[in-house]
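The feature active site, cysteine sulfenic acid (-SOH) intermediate is assigned by Swiss-Prot to Cys84, with similarity to another entry given as support. The note that Swiss-Prot attaches to the published mutagenesis Ala49 to Pro is: Abolishes interaction with PknI. The annotation that Swiss-Prot gives for the mutagenesis experiment Gly50 to Ala reads: Abolishes interaction with PknI. While the structure shown retains the original residue, Swiss-Prot records the mutagenesis experiment Trp51 to Ala with this note: Does not affect interaction with PknI. For Cys81 to Ser, Swiss-Prot lists a mutagenesis experiment annotated as follows: No change in activity. Under mutagenesis, Swiss-Prot gives Cys84 to Ser with this note: Loss of activity.
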Amino acid sequence: MKFVNHIEPVAPRRAGGAVAEVYAEARREFGRLPEPLAMLSPDEGLLTAGWATLRETLLVGQVPRGRKEAVAAAVAASLRCPWCVDAHTTMLYAAGQTDTAAAILAGTAPAAGDPNAPYVAWAAGTGTPAGPPAPFGPDVAAEYLGTAVQFHFIARLVLVLLDETFLPGGPRAQQLMRRAGGLVFARKVRAEHRPGRSTRRLEPRTLPDDLAWATPSEPIATAFAALSHHLDTAPHLPPPTRQVVRRVVGSWHGEPMPMSSRWTNEHTAELPADLHAPTRLALLTGLAPHQVTDDDVAAARSLLDTDAALVGALAWAAFTAARRIGTWIGAAAEGQVSRQNPTG
């Protein structure tokens, strides 16, 4: 598939079973099959759960689609993911929110009068516990928190597996393409969809405590519980690698990693030599996806020797970091509610 590196997604013409169902749903509701979704297809369980978290956060619910695209675009910009920024700003044009799109593309804050401004500021700051307060109430918190966590997850995978952008040409041509894409997808962005449709093929799973922020929305909670269970039980990464990554991510507070990727060496040194490369790749994917090189991926292939194993390992690492972010933005949002509604 064009634009995808290191793996071969399932081609639409060869898709069957749940993969074909997800592809059809995505085309119907997005207007096309997005590469960041197709890249999950070597692992059918990951694709079905990943589609559910994507759909139930971004495409349905009380919060307007355009507002969620602004949140997703701001998260993408904070991670310096050009593909993601191009995709979400195109959808902002489709939603008619051109000022928000222009500000994010320019790397500036939206104007004070832009209704999306506080949401963009919040989303841009979700990468650290010191971000601005949430500008939303508890009735829609799961939608906003889920959108932010979803795109902290997906953007990390995109940075490793996809080209820098899908737009051809230079800046002027790319801007024209974004606006043209906005016209193409305008009807899809404004369409309303019924919550929960993507979760019907998922088995019920227990929602982990660190994802408790999703509880108020049954479809979002079901989707994230399924994704968490699938990634945590997949066999692709051995327990010693998972233990190291969980420990390092668990002590991370959003600070940028050193510019040299040698920071991983102190964490892999304790492991057997054959686990150094996959552990390094997992650490980089979660905490410094820009530092992942083709050589890093190739070196990890000795253990991650299938496309399903590679995408599953990368997804687990990316989701581990996104879950960590979810703990602090979820706690901050809950704390705001507690302060606004004191008891006693």
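Just so it is clear, glycine is given a Cβ too, placed from its N, Cα and C backbone atoms.
Where a substitution is noted, the model still shows the residue that was there originally.
Packing around Cys81 (mutagenesis position) is summarised by its Cβ count: 27 other Cβ atoms lie within 10 angstroms of its Cβ, all protein chains included. Between Trp51 (mutagenesis position) and Cys84 (mutagenesis position), the C-alpha separation comes to 16 Å. If you measure from the Cα atom of Ala49 (mutagenesis position) to that of Cys81 (mutagenesis position), you get 23 Å. The separation of Gly50 (mutagenesis position) from Cys84 (mutagenesis position), Cα to Cα, is 16 Å. Every protein chain considered, the tally of other Cβ atoms within 10 Å of the Cβ of Cys84 (mutagenesis position) stands at 24. Cys81 (mutagenesis position) sits 19 Å from Gly50 (mutagenesis position), counting Cα to Cα. According to DSSP, Cys81 (mutagenesis position) is assigned to coil rather than to any helix or strand. Around the Cβ of Ala49 (mutagenesis position), 29 further Cβ atoms fall within 10 Å across all displayed protein chains.
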